[in-house]
Amino acid sequence: VHLTGDEKSAVAALWSKVNVDEVGGEALGRLLVVYPWTQRFFESFGALSSADAVMGNPKVKAHGKKVLGAFSDGLAHLDNLKGTFAQLSELHCDKLHVDPENFRLLGNVLVCVLARNFGKEFTPQVQAAFQKVVAGVATALAHKYH
C-alpha cells in the first residue's frame, strides 16, 4: 500500500486511540448483521438470529478482537502486506473457503465503525488513508485466491 508520510501519520495517530477489543467486535458484528450471508462462516458461534444476538455474542466479540489484532500487525508492515497476511490468506482460501469479497466488505465496515467512534476526528483525509489501508489488506488476504 502506498501512503504518503501524512497519510501514514494520520493512520498511526488514529489507530493509537483505537480500542481493538471494542472496535473489532463491533466491526465483525456489523459485518454479520449488514451482510447476513457472511454468518455461514460463523455457525459455531451460536446465537446469530438477530442484530442484538450478534452484537452481544461473546464469540463474535472475541473473534473481532483477533481480526483487529491481525489488522494491527498489518499496520506495522504496510510495505509488506502480502507477506504479513500470507498465512491468513492461505487459511481463509484453502481451509475456510471464505469469499475474498468478504475482506473488502469487512474493511468498509471497519471504516464505518471508525467514523462512528471518532466523529469529527475521522476527517475525509483520514478516511481516504484508511480506505487505502483496508483495500490493501483485503488484496493481501485475497492473494492466495489468484
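Cβ atoms are placed via backbone N, Cα and C, with glycine included.
Sequence annotations record features per position, and here Swiss-Prot assigns domain 'Globin' to 2-146 based on sequence analysis. When pLDDT values are averaged over the domain 'Globin' (2-146), the model yields 87.
Of all the Cβ atoms in the protein chains shown, 17 others lie within 10 Å of the Cβ of His63 (heme b binding site). For His63, His92, the entry in Swiss-Prot reads heme b binding site.
As a natural variant entry, Glu121 to Gln appears in Swiss-Prot alongside the note: In allelic sequence. Listed in sequence order, Leu14 are the same-chain residues at least 6 apart in sequence whose CB falls under 8 Å from the CB of Glu121 (variant position).
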Summarise the domain 'Globin' (2-146) as counts of helix, strand and coil residues per DSSP. 119 helix, 0 strand, 26 coil
